[in-house]
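Engineer: In case it helps, Swiss-Prot gives these features for our protein:
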- 20-35: domain 'HhH' (DOMAIN)
- SER4 to Asp: 75% cytoplasmic localization (MUTAGEN)
- ARG8 to Ala: Enhances histone H1/H3 binding (MUTAGEN)
- LEU46 to Glu: Complete loss of dsDNA, histone H1/H3 and LEMD3/MAN1 binding (MUTAGEN)
- LEU58 to Arg: Abolishes interaction with LEM domain-containing proteins without affecting homodimerization and DNA-binding. Does not affect its involvement in nuclear membrane reformation at the end of mitosis. Does not affect ability to outcompete CGAS for DNA-binding (MUTAGEN)
Amino acid sequence: MTTSQKHRDFVAEPMGEKPVGSLAGIGEVLGKKLEERGFDKAYVVLGQFLVLKKDEDLFREWLKDTCGANAKQSRDCFGCLREWCDAFL
């Protein structure tokens, strides 16, 4: 699977206070929807990812239900968080 520059940039360093829109698969529209639901930072979405025990199906379904992410967007976001966890946790 090839990854986007956004994905590579995200997983290359600690998350810190990065905005939710810095996650691969999350653009301006989805980012705004997530922010409206309290998921304003990438680390808050990471928390949900971890609560769901890094389960791909559960996380992607949650992302779809929460902000309307399509299959590619949810797959990109999941892959980004999974790779970040592999590198930093």
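The count begins at 1 with the first shown residue.
Just so it is clear, glycine is given a Cβ too, placed from its N, Cα and C backbone atoms.
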Engineer: Let me know the DSSP-derived helix, strand or coil state of SER4 (mutagenesis position), please.
Structural biologist: coil
Engineer: Which whole number is the mean pLDDT over the domain 'HhH' (20-35)?
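Structural biologist: So the average pLDDT across the domain 'HhH' (20-35) works out to 98.
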Engineer: Which of the mutagenesis positions SER4, ARG8, LEU46 has its Cα nearest to the Cα of LEU58 (mutagenesis position)?
Structural biologist: LEU46
Engineer: Applying a 10 Å Cβ distance cut-off over all chains shown, what neighbour count does ARG8 (mutagenesis position) have?
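Structural biologist: There are 12 such Cβ atoms around ARG8 (mutagenesis position).
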Engineer: Distance between ARG8 (mutagenesis position) and LEU46 (mutagenesis position) at the Cα atoms, whole Å?
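Structural biologist: Each residue's Cα considered, ARG8 (mutagenesis position) and LEU46 (mutagenesis position) end up 17 Å apart.
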Engineer: Using a 10 angstroms cut-off on Cβ to Cβ distances, just flag whichever of LEU46, LEU58 is the loneliest among these mutagenesis positions.
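Structural biologist: Result for the mutagenesis positions LEU46, LEU58: minimum number of other Cβ atoms within 10 Å at LEU58.
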Engineer: When you measure from the Cβ of SER4 (mutagenesis position), how many other Cβ atoms are you left with inside 10 Å?
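Structural biologist: Neighbour count, Cβ to Cβ under the 10 Å cut-off: 13.
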Engineer: Using DSSP, break the domain 'HhH' (20-35) down into helix, strand and coil residues and give each count.
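Structural biologist: The domain 'HhH' (20-35) comes out at 11 helix, 0 strand, 5 coil.
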Engineer: In whole Å, how far is SER4 (mutagenesis position) from LEU46 (mutagenesis position) when you measure between their Cα atoms?
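Structural biologist: Rounded to a whole number, the Cα-Cα distance is 19 Å.
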